Amino acid sequence: MGALAARRCVEWLLGLYFVSHIPITLFIDLQAVLPPELYPQEFSNLLRWYSKEFKDPLMQEPPVWFKSFLLCELVFQLPFFPIAAYAFFKGSCRWIRIPAIIYAAHTITTLIPILYTLLFEDFSKAVAFKGQRPESFRERLTLVGVYAPYLIIPLILLLFMLRNPYYKYEEKRKKK
């Protein structure tokens, strides 16, 4: 596989990631910060099912720090998703490099405390977490598996933007 074909495969993977992230953000994640009357009962039921099935304490009773991440997702990330999807599906859009690096760094930074909390928080003693909680290490790993793609794909994006020769190349503008 040539360099162009490999680059296009990664761009398509990234495009799919950003397209898939739009409904997840709108219909699941933002229920924690937007008024409940904005959502049909089916979406509320879906969130309730997910929270109980996976014992996700962050989505059952979101702590304030987690809500701040979701607010950033609403204000900064959600508007970026269709722009990034367009750029990666179209391909060869060097202008996406800096915004993609900013997005990736921001997302990776937010996922670190989320994953750390899911792995190491003593939910039995934590006042902020009510409802069902992961009780076994296996349940914690299952939850980490749900959140991990949102760390791994931005990490791939970051490395792709920093290391791919096509995106590293800076076009010199002609002087008039």
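Glycine too: its Cβ is placed from the backbone N, Cα and C atoms.
For all the noted positions, this structure keeps the original residue and models no substitution.
Here the Cβ of Val75 (cholesterol binding site) has 9 other Cβ atoms within 10 Å, regardless of which shown protein chain they belong to. Mapped onto three states, the DSSP output places Val75 (cholesterol binding site) in helix. What Swiss-Prot lists as cholesterol binding site is Val75, Gln77.
Here Swiss-Prot flags 10-158 as domain 'EXPERA', drawing on sequence analysis.
DSSP assigns Glu61 (mutagenesis position) to coil, not to a helix or a strand. Swiss-Prot gives this note for the published mutagenesis Glu61 to Ala: No change in 20(S)-OHC binding.
Here Swiss-Prot describes Phe88 to Ala as a published mutagenesis experiment; the accompanying note says: Loss of protein synthesis. In sequence order, Glu11, Trp12, Leu14, Gly15, Phe18, Ile96 are the residues near Phe88 (mutagenesis position), counting only same-chain partners six or more apart with C-beta under 8 A.
All protein chains included, Tyr150 (mutagenesis position) registers 19 other Cβ atoms within 10 Å of its own Cβ. Under its mutagenesis annotations, Swiss-Prot gives Tyr150 to Phe the following note: Decreased 20(S)-OHC binding; loss of 20(S)-OHC epimer stereoselectivity.
According to DSSP, Tyr150 (mutagenesis position) is assigned to a helical segment. Experimental mutagenesis is annotated in Swiss-Prot for Tyr150 to Ala, with the remark: Loss of 20(S)-OHC binding.
Here the residue is the original one, but Swiss-Prot notes a mutagenesis experiment at this spot, Tyr150 to Ser: Loss of 20(S)-OHC binding; loss of 20(S)-OHC epimer stereoselectivity.
In this structure, the CA atom of Glu61 (mutagenesis position) is 21 Å away from the CA atom of Val75 (cholesterol binding site). The residues of the domain 'EXPERA' (10-158), classed with DSSP into helix (H, G, I), strand (E, B) and coil, number 117 helix, 0 strand, 32 coil. For Gln77 (cholesterol binding site), the same-chain residues that are 6 or more apart in sequence and have a Cβ closer than 8 Å to its Cβ are His21, Thr25, Tyr103, His106, Thr107. In this structure, the C-alpha atom of Tyr150 (mutagenesis position) lies 17 angstrom from that of Val75 (cholesterol binding site).
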